[in-house]
Amino acid sequence: MQSCESSGDSADDPLSRGLRRRGQPRVVVIGAGLAGLAAARALLEQGFTDVTVLEASSHIGGRVQSVRLGDTTFELGATWIHGSHGNPIYQLAEANGLLEETTDGERSVGRISLYSKNGVACYLTNRGCRIPKDVVEEFSDLYNEVYNMTQEFFRHGKPVNAESQNSVGVFTREKVRNRIRDDPDDTEATKRLKLAMIQQYLKVESCESSSHSIDEVSLSAFGEWTEIPGAHHIIPSGFMRVVELLAEGIPPHVIQLGKPVRCIHWDQASAHPRGPEIEPRGEGDHNHDTGEGGQSGENPQQGRWDEDEPWPVVVECEDCEVIPADHVIVTVSLGVLKRQYTSFFRPCLPTEKVAAIHRLGIGTTDKIFLEFEEPFWGPECNSLQFVWEDEAESCTLTYPPELWYRKICGFDVLYPPERYGHVLSGWICGEEALVMERCDDEAVAEICTEMLRQFTGNPNIPKPRRILRSAWGSNPYFRGSYSYTQVGSSGADVEKLAKPLPYTESSKTAPMQVLFSGEATHRKYYSTTHGALLSGQREAARLIEMYRDLFQQGP
């Protein structure tokens, strides 16, 4: 790692030259989600004073979105703290008395029904019949046994055979089907039910991975994702409380809301020794202003453009303001990178990083909350799971647009009713979730009601009094829910995505110009809130280490 206090030819080091003039490195963080806030807070706590966070939307939190309706908080985004042992999100929430335990540390059968440890999942068929409890338990034991086998390919280096196509879904479907068909104790009718249940479980798995289909998730890389031991927890007051606690260590003027970025111009000093390729429109200190978010323009060493000492990075905002910086930490989602990497970076990203962006996957998992006047489900029921009997032999989890509702795997009962009222939370993912997002509330409520009537066999279920749903796929600032290792990708691609720019170290090139964080950049904890937070702290630590000598010397 190149140090800002390097000896020898440090006079020619663009980073050292800039620091002699400015005194403090300027860091711009793009995104005020968990990763961006964690990075900014860590830098500020270690003595960095010229830090700016640019958030495209009107609020902080990123993919944490707690919506308050009356006295109740609903989570459109992150919902659970997954595991407690060493989980920094858990530690922050626990220290502030925010937690409520929802499951024990074991992998639950429904695995997405984490609102309550109590009750049972009701597996219902499209003919309006409930699958017997013993059949559900037998199938769940078999499925979980095969699921554990999917972990062994990465963890034990087992070779993947060609028949599986290196796909979690293909492997699981085939293994479970063969075991069901070969079972001499089951009747043909029971076998048909269990075969149909495979697709329902794989829909749940697809929602959990936020893939269009679990068939697209890499079998050889699947076991690298690591589950933190301990119980799952929810935060009754809203997951946004964690975001707010994280932001408490950041002065308000550091965060600029409604500030989308158009382009990051990096490697400016080496490419243009006399100045940037675009003209600055914003002068003034972007951190040490009046404390009210304005620009004082009183400190030319920190805030004004200096063509004799060009900045390594220039952030061009959509409102045409241009912010020069020594370092930029990019926390945008993988979905945004996939959509915008060609225009978001100048010069273009290295081929290796572009390839990693292409290979890694991100999809959409959406929630549909339905509120009813009275419950039509029993007090022992914690979820309603939909099993289509005509999918017993199906080999796909893709449906035509007019059948998008078939991707809804089921509805969880929000618990306790004293807090939530009588509310169901449905799950849908993939391209079908995008179709759902394009429908209006009335249409979605109507279709969900018809499904509930069909699967429960109760034609008298009323329409919900209220509907609330997420739309992560069509949101231009996210373009998806969270990442996964797609077939053809591996943890090595996560490392490539996280690698700072520029790749080469030179006395002529400022180091660590563009850094990358966010859940998709954490090799073990991608897709999680703790992975996002840890990735932000990781990138901050790179800069803290780089400037260690500077801050140890003091003023």
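Placement of Cβ uses the backbone N, Cα and C atoms for every residue, glycine included.
So, quick note: what you're seeing has the original residues, none of the substitutions.
What Swiss-Prot lists as FAD binding site is A35, E55, R63, T79, W80, V261, E519, T528, T529. Record note (Swiss-Prot), mutagenesis C320 to R: No change in enzymatic activity. The unchanged residue is displayed.
Residues listed for FAD, A35, E55, R63, T79, W80, V261, E519, T528, T529, cover a largest CA to CA span of 30 Å. Remark: of the binding-site residues A35, T529, the most isolated position is T529 (fewest other Cβ atoms within 10 Å of its Cβ). With a 10 A radius on its CB, C320 (mutagenesis position) counts 11 other CB atoms from all the protein chains.
Counting every protein chain shown, the Cβ of W80 (FAD binding site) has 19 other Cβ atoms within 10 Å. Of all Cβ atoms in the protein chains displayed, 30 besides its own lie within 10 Å of the Cβ of E519 (FAD binding site).
Cα spacing between W80 (FAD binding site) and C320 (mutagenesis position): 38 Å, rounded to the nearest whole number. Calculated from their C-alpha atoms, the gap between R63 (FAD binding site) and C320 (mutagenesis position) amounts to 26 Å.
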